[in-house]
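Trainee: Checked Swiss-Prot, it gives:
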- 7-163: domain 'PPIase cyclophilin-type' (DOMAIN)
- Phe60 to Ala: Loss of ability to stimulate MAPK/ERK phosphorylation (MUTAGEN)
- Arg69 to Ala: No effect on peptidyl-prolyl cis-trans isomerase activity. Reduced interaction with BSG/CD147 and ability to induce leukocyte chemotaxis (MUTAGEN)
- His70 to Ala: No effect on peptidyl-prolyl cis-trans isomerase activity. Reduced interaction with BSG/CD147 and ability to induce leukocyte chemotaxis (MUTAGEN)
- Thr107 to Ala: No effect on peptidyl-prolyl cis-trans isomerase activity. Reduced interaction with BSG/CD147 and ability to induce leukocyte chemotaxis (MUTAGEN)
- Phe113 to Ala: Reduced ability to stimulate MAPK/ERK phosphorylation (MUTAGEN)
- Trp121 to His: No effect on peptidyl-prolyl cis-trans isomerase activity (MUTAGEN)
- Trp121 to Ala: 200-fold decrease of sensitivity to CsA. Reduced ability to stimulate MAPK/ERK phosphorylation (MUTAGEN)
- Trp121 to Glu: Loss of peptidyl-prolyl cis-trans isomerase activity (MUTAGEN)
- Trp121 to Phe: 75-fold decrease of sensitivity to CsA (MUTAGEN)
- Lys125 to Gln: Acetylation-mimetic mutant; no effect on its interaction with TARDBP (MUTAGEN)
- Lys125 to Arg: Loss of acetylation and interaction with TARDBP (MUTAGEN)
- His126 to Ala: Loss of peptidyl-prolyl cis-trans isomerase activity and interaction with HCV NS5A. Loss of ability to stimulate MAPK/ERK phosphorylation (MUTAGEN)
Amino acid sequence: MVNPTVFFDIAVDGEPLGRVSFELFADKVPKTAENFRALSTGEKGFGYKGSCFHRIIPGFMCQGGDFTRHNGTGGKSIYGEKFEDENFILKHTGPGILSMANAGPNTNGSQFFICTAKTEWLDGKHVVFGKVKEGMNIVEAMERFGSRNGKTSKKITIADCGQLE
């Protein structure tokens, strides 16, 4: 089985910035990968398209995926509101790692973050389920609109998204 690849077309205040593609590690965390894949395609009738990156901290991460409240308090999974931490096999080894944001153990919904540095203190707390395949330069460009408290200076949105393979 080949791991799925999904893409985000990123916009800044409505202007296209570029495409980021992700490999999803369905071989290691099938349930978590499937949630992100289906939210990227929108095939369940809801998902990431049109949502924003509400929290960007340069040198740390870019967080998004709250398509219900758009501020970090919402979002939902394809399995219902929240689902369990599948496993912690994969680690936060460096830039480009894709991991689930949460509010404590077993509270995965739709929020995720893209690491822009090694974040080993998150190992065992957040489920890593993918990595940037192409477009890390776009993630680095997104970082420039972040701040130390995470507030973004411009609206960073997922203008389009879907599955490539």
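Glycine too: its Cβ is placed from the backbone N, Cα and C atoms.
Every position carries its original residue.
Any idea what these are sitting next to in the structure?
Mentor: The Cβ neighbour count for Phe60 (mutagenesis position), using a 10 Å radius over every protein chain in view, is 17.
According to DSSP, Arg69 (mutagenesis position) is assigned to coil rather than to any helix or strand.
Residue environment of His70 (mutagenesis position) contains 16 other Cβ atoms, counted within 10 Å of its Cβ in all protein chains.
DSSP classifies Thr107 (mutagenesis position) as coil under the three-state reduction. Of all Cβ atoms in the protein chains displayed, 15 besides its own lie within 10 Å of the Cβ of Thr107 (mutagenesis position).
Under the three-state DSSP scheme, Phe113 (mutagenesis position) falls in the strand class. Within 10 Å of the C-beta of Phe113 (mutagenesis position) there are 24 other C-beta atoms, taking all protein chains into account.
A simple way to gauge crowding: the CB of Trp121 (mutagenesis position) has 9 other CB atoms within 10 angstroms, across all the protein chains here.
In the three-state DSSP scheme, Trp121 (mutagenesis position) falls into the helix class.
Other C-beta atoms found within 10 angstroms of the C-beta of Lys125 (mutagenesis position) number 14, with every protein chain shown included.
In the three-state DSSP reading, His126 (mutagenesis position) counts as coil. The Cβ of His126 (mutagenesis position) lies under 8 Å from the Cβ of His92, Ser99, Met100, Ala101, Asn102, Phe113, each of these being in the same chain and 6 or more residues away along the sequence.
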Trainee: Grab the pLDDT values for the domain 'PPIase cyclophilin-type' (7-163) and give me their mean, rounded.
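Mentor: Averaged over the domain 'PPIase cyclophilin-type' (7-163), the predicted model reaches a pLDDT of 98.
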Trainee: Closest to Lys125 (mutagenesis position): which of the mutagenesis positions Phe60, Arg69, Thr107, going by Cα position?
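Mentor: If we rank Phe60, Arg69, Thr107 by Cα distance to Lys125 (mutagenesis position), first place goes to Thr107.
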Trainee: I need the CA-to-CA distance for Thr107 (mutagenesis position) versus His70 (mutagenesis position), whole Å please.
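Mentor: One finds 18 Å between the Cα atoms of these residues.
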Trainee: Relative to the Cβ position of Arg69 (mutagenesis position), how many further Cβ atoms are located within 10 Å?
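Mentor: I count 10 other Cβ atoms within 10 Å of it.
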